[in-house]
Amino acid sequence: MTVTLCSPTEDDWPGMFLLAAASFTDFIGPESATAWRTLVPTDGAVVVRDGAGPGSEVVGMALYMDLRLTVPGEVVLPTAGLSFVAVAPTHRRRGLLRAMCAELHRRIADSGYPVAALHASEGGIYGRFGYGPATTLHELTVDRRFARFHADAPGGGLGGSSVRLVRPTEHRGEFEAIYERWRQQVPGGLLRPQVLWDELLAECKAAPGGDRESFALLHPDGYALYRVDRTDLKLARVSELRAVTADAHCALWRALIGLDSMERISIITHPQDPLPHLLTDTRLARTTWRQDGLWLRIMNVPAALEARGYAHEVGEFSTVLEVSDGGRFALKIGDGRARCTPTDAAAEIEMDRDVLGSLYLGAHRASTLAAANRLRTKDSQLLRRLDAAFASDVPVQTAFEF
C-alpha cells in the first residue's frame with residue numbers, strides 16, 4: 001500500500017472520527033467535532049491515507065484552528081491552534097506525525113501566523129517540533145470545613161453579597177461579556193468563539209450516568225462554574241472561574257467556601273492564584289496536581305518578539321539571539337517594546353525554538369531555563385535583564401483546551 005499525505009475530502013471525515021474515537025478518551029463525538037470544524041481554515045487539515053482512491057484508510061490526521069491569543073502588553077495575536085492529531089496504532093513509528101507537523105507548519109507559516117499553539121497529550125512529544133510549555137495548570141483543593149478568610153481579604157464587611165447563584169444557561173450573555181474582558185487582559189487568554197460557548201453550556205447539563213448538573217456563581221466582574229464530583233459527593237469541582245478584579249475573585253471564593261454540604265472545593269487554576277493568601281491557614285489550599293497547559297511554537301521570531309510588550313523598568317538593552325532552526329537576530333528592548341532583525345553578528349544568547357516558546361508569555365524565567373542549560377549565555381547581567389524584560393506583570397493563565 002502507498003501512504004499519502006494530503007488535505008482531507010468530505011469522504012475522509014467518517015474515518016477521521018473513527019480514528020479520533022480510538023485515539024482520544026475524551027472525544028466529544030462527531031456532532032460536536034463538526035461544530036469545531038467551523039474554526040478550521042481552508043486547507044487547515046491534513047490526513048495520511050494508506051492506499052489511494054476511494055475507500056483508502058485514514059491512518060493519520062492533524063489540523064489547526066484559527067485562534068486569537070493574548071500576549072503580554074494586552075496584545076492579541078492570530079494563532080494557529082493545533083488539534084485532532086492522531087496516528088493509527090497500526091502505523092506508529094513510520095514518521096507520520098513528523099510529516100504531518102512539517103506540512104501544517106509550512107501552511108501556518110505561509111498564512112502569516114506568528115505563533116502556533118497546542119495542548120499536548122504527552123509531555124515528551126512536541127518539544128522536538130519546536131513547541132515549549134508556556135502556561136502551567138495548577139490544581140488547588142481547599143478543605144472548606146476549616147477555611148476562614150483573613151481579615152485583610154476583600155469583601156469582609158457585613159453588607160450583602162455581590163454574588164448570585166444562577167443557572168449557567170440563563171446567563172450566557174453575562175458570562176460572555178466577563179470572559180471577553182478577562183481574556184483581553186490576561187496573557188494566555190483566548191477568544192472563545194460562539195460554537196465553543198455552545199459546547200461549554202451544553203456540558204453544564206446533567207448527563208445520564210455521567211456528570212452532574214453544573215451551577216454558576218455570578219458577580220458583576222466574574223463568574224464560577226462548578227458541579228459536584230461524579231463519585232465523591234463531598235467534593236465540588238470548579239470547572240471555570242474568571243474574575244477581572246481581585247474583589248470579584250475573593251467574592252466568588254467566599255461563595256464557594258459557603259457550600260456547606262461539601263467538604264472540599266477543587267479548581268484547576270494557575271501557580272500565582274492568590275487563593276491561599278486569602279485564608280488564615282494557607283495550608284488548607286493544597287496543591288493536588290500540576291501540569292503543563294498551553295504549548296507555543298514561535299513561527300516568526302521577529303514578528304512575535306516585536307508584537308508583545310516588555311517590562312518598562314528594565315531600561316534599554318541590546319543583544320544577539322540565536323534560535324536553533326529559527327535564525328539569528330539582533331534584539332533591542334526598550335520602553336516596553338522590542339525591535340528584532342536578522343543579523344550575522346556573533347550570538348550572545350542561544351536557545352532552541354521550544355525554549356523561546358516557553359519564555360514568550362512570561363510564565364517561565366530565562367534564569368530557570370539557563371540553570372537547566374536550555375538557554376545559554378556567558379553574560380550574567382544580560383540574563384538578569386532578559387529575565388526582567390520577559391516577565392509579565394499580569395499572571396499568565398490557561399484559557400481552555402482545544
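Each residue, glycine too, has its Cβ placed from N, Cα and C.
What Swiss-Prot lists as domain 'N-acetyltransferase' is 3-154. Here Swiss-Prot flags VAL85, ALA86, VAL87, ARG93, ARG94, GLY95, LEU96, LEU97, ARG98, SER121, GLU122 as acetyl-CoA binding site. According to Swiss-Prot, the mutagenesis experiment TYR126 to Ala carries the annotation: Abolishes catalytic activity on AG substrates. Abolishes catalytic activity on HupB. Positions annotated as active site, proton donor by Swiss-Prot: TYR126. Among the mutagenesis results in Swiss-Prot, TRP197 to Ala has the note: Abolishes catalytic activity on AG substrates. The residue drawn here is the original one. The annotation that Swiss-Prot gives for the mutagenesis experiment CYS204 to Ala reads: No effect on catalytic activity on AG substrates. Prevents artifactual CoA adduct formation during crystallization. Looking at Swiss-Prot, you'll find the mutagenesis ASP292 to Ala noted as follows: Nearly abolishes catalytic activity on AG substrates. For the mutagenesis result TYR310 to Ala, the note given in Swiss-Prot is Nearly abolishes catalytic activity on AG substrates. The active site, proton acceptor annotation in Swiss-Prot covers PHE402, and the record cites a curator's inference as its basis.
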Checklist entry - What's the CA to CA span in angstrom from CYS204 (mutagenesis position) over to PHE402 (active site, proton acceptor)? => result 18
Next on the checklist: Just checking a number: largest C-alpha distance across VAL85, ALA86, VAL87, ARG93, ARG94, GLY95, LEU96, LEU97, ARG98, SER121, GLU122 for the acetyl-CoA site, rounded to a whole Å.
Outcome noted: 19
Checklist outcome for this item: For ARG94 (acetyl-CoA binding site) and ASP292 (mutagenesis position), the CA-to-CA distance in whole Å is 27
Checklist outcome for this item: So ARG94 (acetyl-CoA binding site), by the Cβ count within 10 Å over all chains shown, scores 14
Checklist entry - In the predicted model, what is the mean pLDDT computed over the domain 'N-acetyltransferase' (3-154)? => result 96
Checklist entry - If one measures from the C-alpha of TYR126 (mutagenesis position) to the C-alpha of the residue listed as 'active site, proton acceptor', what distance in angstrom results, rounded to a whole number? => result 16
Checklist entry - Counting across all protein chains shown, how many other Cβ atoms sit within 10 Å of the Cβ of PHE402 (active site, proton acceptor)? => result 18
Next on the checklist: Measuring Cα to Cα, how far is TRP197 (mutagenesis position) from GLU122 (acetyl-CoA binding site) in Å?
Outcome noted: 27
Checklist outcome for this item: Checking the mutagenesis positions TYR126, TRP197, TYR310 for other Cβ atoms within 10 Å of each Cβ, the smallest tally belongs to TRP197
Checklist outcome for this item: One residue among the recorded positions GLU122, ASP292 has the fewest other C-beta atoms within 10 A of its C-beta, namely GLU122
